[in-house]
Amino acid sequence: MVCKVCGQKAQVEMRSRGLALCREHYLDWFVKETERAIRRHRMLLPGERVLVAVSGGKDSLALWDVLSRLGYQAVGLHIELGIGEYSKRSLEVTQAFARERGLELLVVDLKEAYGFGVPELARLSGRVACSACGLSKRYIINQVAVEEGFRVVATGHNLDDEAAVLFGNLLNPQEETLSRQGPVLPEKPGLAARVKPFYRFSEREVLSYTLLRGIRYLHEECPNAKGAKSLLYKEALNLVERSMPGAKLRFLDGFLEKIRPRLDVGEEVALRECERCGYPTTGAVCAFCRMWDAVYRRAKKRKLLPEEVSFRPRVKPLRAG
């Protein structure tokens, strides 16, 4: 197996693309493909300041690395979720990455900001841990982006992630949800734009970039992810991919190019300001504030919080690197 560009020994073979490349040309190809996706979907302006959501895993650190190499002012945001040793190691890896490259890192500690980490939040809210965690992360990432002056947030979602989400959405189809799936969610008042520059890279392709660049990342998965439906969807799609290389990419591209443009969701849902935090919501109080208000009420009943303490939605990130 030789590199298609130079004829030297290939380090990465991509059956789905009919391509094999050596280390040097794979890294070049990966960066150029990312840049092509950014330009194709007008994700970012040249040299723009962008907030990168970083967990310490391979996808988010690789994205931070690539965006920095492409000349964007990429600032990392890490949320310490309070999930025991897993969260501690995630923060350590992220801080080391930022420190070694001289990159700016913002950190929000969920427990310091609101009094509870994800395990306690799940118990007190009555939600599944992934649901409570996901809602909190989405809210905090957007709030930090808006209040720190970022127009756009970039996340490391890859092809496997996006194909699995699409698979799940098609099993339980809702036009409004399907119409929102894609590599870009545009900016709105009070809502930063969301972009996914890695949406056409498989998990293996991102991993290959991470390893060949020598990026140290957290290998372990979140302990709360065990049993998640998304893992089942990924397993099913991997089974298809093994027999039909390129199936996941065709599945996602086909939806984005042929089906999504035809989805008519009618008038957009009207957004208003949340009475508690002022951020956009469809009701009087947003889901984030409702959840945390309920958590504080239950915590007080269980004597976990003093009566005089009240939930305050605003957080101020710490600059850690």
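Cβ atoms are placed via backbone N, Cα and C, with glycine included.
Don't expect the noted substitutions in this model, because it carries the original residues.
Over in Swiss-Prot, the protein carries these features:
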- CYS3, CYS6, CYS22, HIS25: Zn(2+) 1 binding site (BINDING)
- ALA53, VAL54, SER55, ASP59, ILE79, GLY156, ASP161: ATP binding site (BINDING)
- LYS58 to Ala: About 40% decrease in catalytic activity (MUTAGEN)
- ASP59 to Ala: Complete loss of catalytic activity (MUTAGEN)
- CYS130 to Ser: Decrease in Fe content, and about 90% decrease in catalytic activity (MUTAGEN)
- CYS130, CYS133, CYS222: [4Fe-4S] cluster binding site (BINDING)
- CYS133 to Ser: Decrease in Fe content, and almost complete loss of catalytic activity (MUTAGEN)
- HIS157 to Ala: Slight decrease in catalytic activity (MUTAGEN)
- ASN158 to Ala: Slight decrease in catalytic activity (MUTAGEN)
- ASP161 to Ala: Complete loss of catalytic activity (MUTAGEN)
- GLU203 to Ala: About 80% decrease in catalytic activity (MUTAGEN)
- CYS222 to Ser: Decrease in Fe content, and almost complete loss of catalytic activity (MUTAGEN)
- CYS274, CYS277, CYS286, CYS289: Zn(2+) 2 binding site (BINDING)
| note | Largest C-alpha distance in Å for the ATP site residues ALA53, VAL54, SER55, ASP59, ILE79, GLY156, ASP161, as a whole number, is 20
| query | Other residues with Cβ within 8 Å of the Cβ centroid of CYS130, CYS133, CYS222 at the [4Fe-4S] cluster site? | reply | LEU81, ILE83, VAL118, ALA129, GLY134, ASN224, ALA225
| Per DSSP, to which secondary structure element type does CYS133 (mutagenesis position) belong, with helix, strand and coil as the options? | helix
| said: Among all protein chains shown, how many Cβ atoms are found within 10 Å of the Cβ of GLY156 (ATP binding site), not counting that one? | reply: 24
| query | If one measures from the C-alpha of LYS58 (mutagenesis position) to the C-alpha of CYS133 (mutagenesis position), what distance in angstrom results, rounded to a whole number? | reply | 20
| note | CYS274 (Zn(2+) 2 binding site), Cβ-centred 10 Å count of other Cβ atoms over all protein chains shown, is 21
| message | Quiz question: given the mutagenesis positions ASP59, GLU203, which has the greatest number of C-beta atoms lying within 10 angstroms of its own C-beta? | response | ASP59
| When the Cα of HIS25 (Zn(2+) 1 binding site) is compared with the Cα of each of the recorded positions CYS133, GLY156, GLU203, CYS274, which one is closest? | GLU203
| query | Any idea what DSSP makes of ILE79 (ATP binding site), helix, strand or coil? | reply | strand
